[in-house]
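Chemist: Handing you a structure now.
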Amino acid sequence: MSTVLVRRKERRQPPQMPRGEILLESPPELPEVVTNSFQNVLMYLPMAAGSAAMVFTFLNHRNTLQLVAGGMFALSMFGMMFGQLSQQSGERKTKLNSARRDYLRYLGQVRQRVRKAAKQQREALEWNNPAPGRLWSMVMSPRLWERRSSDADFAQVRIGAGPQRLAVQLIPPETKPVEDLEPMSAGALRRFLRAHSTVPDLPVAISLRSFARILPDGDPKAVYGMVRALIMQLAAFHSPDDVRITVCASRERMPQWQWMKWLPHSLHPTEYDAAGQVRLLTHSLVELESMLGPEIKDRGMFGASRAPAEPFHLVIVDGGQASYDSQIASDGIDGVCVIDLTGSVAETNEATMLRLRVTPERVYVVKRDRAGKEVLSSVGRPDQASIAEAEALARQLAPFRTSAADEPEEDVLSANMTLTSLLHIDNPYNLDPAVLWRPRPQRNRLRVPIGLDADGRPLELDIKESAQGGMGPHGLCIGATGSGKSELLRTLVLALAMTHSPEVLNFVLVDFKGGATFLGMEGLRHVSAIITNLEEELPLVDRMYDALHGEMVRRQEHLRHSGNYASLRDYEKARMEGAPLPPMPTLFIVLDEFSELLSAKPDFAELFVMIGRLGRSLGVHLLLASQRLEEGKLRGLDTHLSYRIGLRTFSAMESRVVLGVPDAYELPPSPGNGYLKFATEPLVRFKAAYVSGPVDEEPQTRSEGPQIVRQVLPYLTDYIRPQVVEQPQPEQRAEENKSSESLFDVVVRQLAGHGPEPHQIWLPPLDVPPTLDELLPPLSPSAAHGYTADGWEWRGRLHAVVGLVDRPFDQRRDPYWLDLSGGAGHVGVAGGPQTGKSTMLRTLITSLALLHTPQEVQFYCLDFGGGTLAGLAELPHVGSVATRLDADRIRRTVAEVSALLEQREQEFTERGIDSMATYRRLRATGEYAGDGFGDVFLVVDNWLTLRQDYEALEDSITQLAARGLGYGIHVVLSSNKWSEFRTSIRDLLGTKLELRLGDPYESEVDRKKAANVPENRPGRGLTRDGYHFLTALPRIDGDTSAETLTEGIATTVKTIREAWHGPTAPPVRMLPNVLPAAQLPSAAESGTRIPIGIDEDSLSPVYLDFNTDPHFLVFGDTECGKSNLLRLITAGIIERYTPQQARLIFIDYSRSLLDVATTEHQIGYAASSTAASSLVRDIKGAMEARLPPPDLTPEQLRSRSWWTGAELFLVVDDYEMVATSDNPLRPLAELLPQARDIGLHLIIARSMGGAGRALYEPIIQRIKEMASPGLVMSGNKDEGILLGNVKPHKLPQGRGYFVERRSGTRLIQTAYRES
């Protein structure tokens, strides 16, 4: 049998017994009779004398008329005398009647006072000693077991009802002798005193503590009925801890007492048998004494102690074996009263005995006079209770037990009560959810105890709407720090979880500050969401707004689509009637620290109002909790908050805002004390239950040695021996201190995992990035397509997944798919530093690589973001990855893609290909082999760096973006902010991925939402639609750790590479470090043009055409390849011209060109200034002879027919050594402008040192002014711009910038010619 713990409250004050006295007034007295005859005679004598004289006067005349007149005079005289006497008598009677009336009226007023006092006296006595028929109602009231051993009326029991003196003393007046009193008034006084001095049928009680033995006799039925009534009152008002009621009866009479086995007062406190606690009903006093043991063994004689022993024992002896050496059969035991129904116990001390004679109508107290004769004193009518009535009361009391924390002298609200005690759960370690979650009556639905009220009764919070008998669906809880608010919320949520299944009730638990209020509840299947730590992550508040708003909409749509139900109540009613509808649990939202939430996000109040308005019908209940509540915070919401809980507040004003009174401010400081207010009911004071305290150690289900076998047995009074079996040695339990676990932890662990999974209202925030294998269809190797999602419909269609999109309103997270097949084919990624831009690019590349073959997509990467893209270089889809310092590869990459664009523009036109979609289709079907490329992606990580360091490439990439999309050329760019892209290219980026920006104001999605993208969360960003997303990790091993990302990418690249056996992405062709001269076009292929190398853009030959541009300049550091270039040019001249066509003169102070010309082409070689001057004079003379005369025709100028001879090539090496103050070449300066006409060519190579100043040297200045081609090789950038707009910088040997007026500036690699 389950038990119910009773925490006894402070005893209520009974009705007051009237006190005092009433002094009655004396009745009126009879008036005294006045006997003044002589005075009356004297008063009437003159009248009589006069009348007699008149009579005698008329009689003397003996006339008849006169005789009549005399008689009339005599008659009138006697009439006057009689009238006077009558008048005096009437006045006396009138006064006496008035006095009588006044006295009777006075007695009537006193009678009202006396009757009121009698009523109060009856109420007071019946409060303390109710009739047996009313005791059943006391069991379910706060008065159960209200009397404590320290109370004056402890162990006082009613035995019947009889007359008693009026509590207000009626004091009769002192009067004259009765014969002097007005008879009627005196009689009324006597009757008044006789009627009201006693009050009939008042409860008659005896104190069991005052007697060692009570011996009732008389009519057996009446005796048993009275004793049963006596026991019933004793059991109803006294707890089992204070009173024991035991029976010693013969077997024949034991059936009279079988009902007492249900009384908790008749159960042994520590001994158990097979049926439970041993029943204290025996057949002998010796056996009873052995069962009671020390409780009575060590007690003294009756009355020896001034403080009675506890607990008090009432022993009923009805036959049985009463041994004379029994302690109970002695003269009396302290704190023990024996009711002997059969005289089985020897009579000893008459002074401590009470004899009663009981008849069906009267009960008498029996005493003996000195002669030993019985003297009977009636006390009233005996109480009677049948066995059925007694057993009914006993069964009511059977489950109740006193709480161990009961402190009679203390306020019931001062102790802690566990939730399991309120729910009548004995062992929290052995919970059965199937039993706990059994269907509950509608009255108990959403109704749970949360603590004890001031009367010690469980206080239940009912969050149903008032129309269903509840307190309302929405409430408010305010409590200062240390008031126990968090504990109350935990208690409420845990109580609801223990009594309602997840099919009936779900929770959304929100803690704005991120405290531990709801910590540990994640395992409950009731919990749809636990949201904490919003204070530090305010963007999550908006996410919660969307989630809760979405849940309201979802419920509305579900009710409408399921059958257009008006409310959840109608929906559940249809389910119960058999409609095939899924469960739709009630949702209870508990929000702690809501006041601070509203301070941070005032707009959230609109959602609260919406829930308050629609939640009743949708089954969404709301409890708002906070430490403080400012006036005005609840504006618009307070009308929806039907119940309010006020724990101890910081101020009286806060208490008034919540409860309307300042009482919550005056609560004691101990946690859990509070007030509950709902509807128009008065405030209810309560103490919340405690669930965070340690729970008793889990009871051992198996132990070493004998174990009692559980059986189903009849519940009898006799001892039932348990069936014992031997148990094997138990396994050694792990050393675990169960007492360190809290009740909360134990219950949550017991309930975790039971019930259906709840609907997820709040998905976890985007904190843990997914991996690509989690977002893509199943991946596997394919012979035709490599490692991919083979067979998936979107494979190979330029779709890529790059992350997860958070849709809190829809309560789901979707893969973030990009469609790059159409106008959104260019991608821009913007985000502040360390926001995950490079990872986004890697994810995009990897995702496309997993869904396309290397023949379908190719990637060419410019990595200015720290080298992270280098990890993808081994992908078969990646043609090149160039880092910031790899300038050659960067330029070549852009040049290659640009060349591909130009090639496709030409091919598409020639072959009639109208779009890239057609091109893809033709390649896929094999109708067109193509150019070896598919969709080509030029990826630039950190666009600003490219603009700053490679400004010339910006225009090229802009052109690629403007023209390339229609030809399968895509650009993917990243930057720190959108403003770093010029408008010309930013508008072309059809797919924009916006990560966290340094300044949300620059967002191109939504500035307000951009501010909510969390900081220090790489990969978080906004979609075009304003949804938050999280970038996926570019790996396929399921590992979300950032620490192992490099290894994960390497594994992914290796997996993709090993699964592909076809051609890979064409690599970027680079300028060779060494270009053999033999690879240049021959004279037959190039004519008179002299090839000196190949350019970077197209890797095509670069020529010097001296017919067009007669001069050539070379600037370069030592050992950069200047002399090699001069040898190469010289060899080209010799190869293309005969000695008759061209002659060579060398000025070479360092003698590096001694062996260059071994043919007849060389006509001069100067290694010194003197030799050079001599040669220059000769050259000048020869050239001046070729100057055109003034009369030449245009045709002659074009054909140069006015002179004959060879072209003269003057080759100068180390010009810085030549161009001194006595420059031997200076005389030629005036001939340079006409050099083309006269066949003079200067080829000058100069060191880079001082080249900036050398530009103003006359010969170089004149050549530069003529826009002659030149080559700037490796040098120091401090020299400034030398040719065109080229500043020198470090370059490999043989490499330089070829500056020409027609083709602009090109980077070329000059050919190497072996000496």
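Using the three backbone atoms N, Cα and C, a Cβ is placed for every residue, glycine included.
Keep in mind that what you see is a predicted model, and the values were worked out from it rather than measured.
Here Swiss-Prot flags E593 as active site, drawing on a curator's inference. Under the heading ATP 1 binding site, Swiss-Prot lists G479, A480, T481, G482, S483, G484, K485, S486. Here Swiss-Prot flags 456-656 as domain 'FtsK 1', drawing on sequence analysis. Positions annotated as domain 'FtsK 3' by Swiss-Prot, on the basis of sequence analysis: 1099-1282. Quoted from Swiss-Prot for the published mutagenesis E593 to Q: No longer activates ATPase; when associated with A-543. According to Swiss-Prot, the mutagenesis experiment R616 to Q carries this note: Increased intrinsic ATPase activity without concentration-dependency; when associated with A-543. According to Swiss-Prot, the mutagenesis experiment R892 to A carries the annotation: No change in intrinsic ATPase activity. Where Swiss-Prot documents L1208 to T as a mutagenesis experiment, the accompanying text is: No longer interacts with EsxB.
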Chemist: Looking only at C-alpha atoms, tell me how far R616 (mutagenesis position) is from E593 (mutagenesis position), rounded to the nearest Å.
Modeler: 23
Chemist: Please identify, from the binding-site residues T481, S483, S486, the residue with the sparsest Cβ neighbourhood, meaning fewest other Cβ atoms within 10 angstroms.
Modeler: T481
Chemist: For E593 (mutagenesis position), just count the other CB atoms lying within 10 A of its CB, please.
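Modeler: Its Cβ shell of radius 10 Å holds 24 other Cβ atoms.
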Chemist: How many other Cβ atoms are found within 10 Å of the Cβ atom of G484 (ATP 1 binding site), counting all protein chains shown?
Modeler: 23
Chemist: At 10 angstroms around each C-beta, which of the binding-site residues G479, G482 has the fewest other C-beta atoms nearby?
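Modeler: It is G482 that, of the binding-site residues G479, G482, has the fewest other Cβ atoms within 10 Å.
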Chemist: In whole Å, how far is E593 (mutagenesis position) from S486 (ATP 1 binding site) when you measure between their Cα atoms?
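Modeler: Computed Cα spacing between S486 (ATP 1 binding site) and E593 (mutagenesis position) is 10 Å.
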Chemist: Tell me, how many other CB atoms lie within 10 A of the CB of K485 (ATP 1 binding site), whichever protein chain they belong to?
Modeler: 26
Chemist: When a 10 Å sphere is centred on the Cβ of A480 (ATP 1 binding site), how many other Cβ atoms does it contain?
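Modeler: A count of 19.
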Chemist: In whole Å, note down how far the CA of G482 (ATP 1 binding site) lies from the CA of L1208 (mutagenesis position).
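Modeler: Per the Cα atoms, L1208 (mutagenesis position) and G482 (ATP 1 binding site) stand 104 Å apart.
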Chemist: Count the Cβ atoms, other than its own, that fall within 10 Å of the Cβ of L1208 (mutagenesis position), considering every protein chain shown.
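Modeler: The Cβ of L1208 (mutagenesis position) has 21 Cβ neighbours within 10 Å.
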Chemist: Taking just the CA atoms, what is the gap between G479 (ATP 1 binding site) and R892 (mutagenesis position) in Å?
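Modeler: Here the two Cα atoms are 71 Å apart.
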Chemist: I'd like the number of other C-beta atoms within 10 A of the C-beta of R892 (mutagenesis position), please.
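Modeler: The Cβ of R892 (mutagenesis position) has 23 Cβ neighbours within 10 Å.
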Chemist: Can you list, in sequence order, the residues of the same chain other than G479, A480, T481, G482, S483, G484, K485, S486 whose CB lies within 8 Å of the CB centroid of the ATP 1 site?
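Modeler: My list of surrounding residues reads Q627, L647, R648, P671.
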Chemist: Measuring Cα to Cα, how far is E593 (mutagenesis position) from S483 (ATP 1 binding site) in Å?
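Modeler: A Cα-Cα distance of 14 Å.
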